[in-house]
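Copied over from Swiss-Prot, here are the features:
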ACT_SITE  S256  active site, nucleophile
ACT_SITE  H313  active site
MUTAGEN   N202 to A  Abolishes protease activity
MUTAGEN   S252 to A or I  Does not abolish protease activity
MUTAGEN   S256 to A, I or G  Abolishes protease activity
MUTAGEN   H313 to A  Abolishes protease activity
Amino acid sequence: MSGVSSVMLGLRPATRIFFRSNISVSPSRTFVSYIGRSQSTSILKNAPNLEDNVTNLQKIIPKRFFSQTSILKSRWKPIFNEETTNRYVRLNRFQQYQQQRSGGNPLGSMTILGLSLMAGIYFGSPYLFEHVPPFTYFKTHPKNLVYALLGINVAVFGLWQLPKCWRFLQKYMLLQKDYVTSKISIIGSAFSHQEFWHLGMNMLALWSFGTSLATMLGASNFFSLYMNSAIAGSLFSLWYPKLARLAIVGPSLGASGALFGVLGCFSYLFPHAKILLFVFPVPGGAWVAFLASVAWNAAGCALRWGSFDYAAHLGGSMMGVLYGWYISKAVEKQRQRRLQAAGRWF
């Protein structure tokens with residue numbers, strides 16, 4: 001099966017910010033520091049113009065006991081409003097980071113959880129799509145499964161636009177590398193996008209490759225491929241900082257781990273399919289484009305350029321190739337059985 005697929009494969013950014021329990025982002029994106037709630041004002045008896053100072057102070061802060069947080073917000077709010085072009089800003093201090101880091105990283109338990117989920121998804125998907133609604137609907141409409149995954153990603157992106165949801169999203173939809181806030185983030189981060197360009201590129205890649213691959217593999221196999229590639233990307237993303245001995249790492253998010261898995265499986269099964277990068281055809285077909293992406297991601301891990309999560313890309317790519325190899329072997333065995341069965345009649 002060959003065809004022309006347009007791809008603008010989005011990347012999974014490894015953000016350089018750390019969200020912690022004792023700091024928060026207000027709806028106006030101002031900085032809130034962890035400072036004592038109140039502090040009494042000190043009055044010097046011999047201070048000049050004491051009455052004027054007290055009067056001016058009361059105009060600004062009408063209470064005797066005032067919060068230093070309110071002063072910080074009033075002074076620094078204009079600066080932070082000008083400089084915060086992203087969804088979040090750098091918040092925590094290095095001391096807080098060290099305290100969180102010293103608390104330990106459940107990397108082993110996350111790995112066991114990830115492998116268990118991958119096994120459960122692989123063996124449970126056939127039953128799920130055979131007997132459990134609404135998954136049974138996707139068995140006969142595999143393309144709609146792709147649209148459903150696309151819709152979930154868009155919905156989570158919409159939640160990122162609501163400041164009231166940030167605390168929930170920071171806990172469950174960001175994959176923290178040094179201090180895991182929730183084990184659900186190993187999957188949740190794969191459905192999370194904070195910027196429109198990131199969402200748009202990933203969803204275009206999902207639509208380009210996913211609709212064709214879901215029709216060929218079936219809903220159950222495609223769902224297993226997508227979810228396990230996402231989990232593999234998260235596991236690689238967690239292990240890479242430890243193996244590379246990186247001192248400071250930020251959280252990551254995005255569906256690119258799963259999408260590189262889809263690309264890997266597609267290119268393995270259809271190596272000569274034509275690929276368009278934006279509007280330009282890639283020479284050599286899908287397999288050449290995939291190998292180029294692997295080389296680029298490997299170089300990114302080694303040279304550590306940019307802020308993308310190259311390890312997650314590699315993890316998803318390896319899972320996609322593994323699925324492609326397994327499916328090709330299964331198809332070949334079925335073909336041999338059919339030939340043997342047909343030979344008995346002649």
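Cβ coordinates come from backbone N, Cα and C, glycine included.
Swiss-Prot feature annotations superimposed on the structure.
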| residue | record | CB count, 10 Å |
| --- | --- | --- |
| N202 | mutagenesis position | 24 |
| S252 | mutagenesis position | 28 |
| S256 | mutagenesis position | 31 |
| H313 | mutagenesis position | 30 |
Rounded distance in angstrom between the Cα atoms of S256 (mutagenesis position) and H313 (mutagenesis position): 6
Residue pair S252 (mutagenesis position), H313 (mutagenesis position) - Cα distance, angstrom, rounded: 12
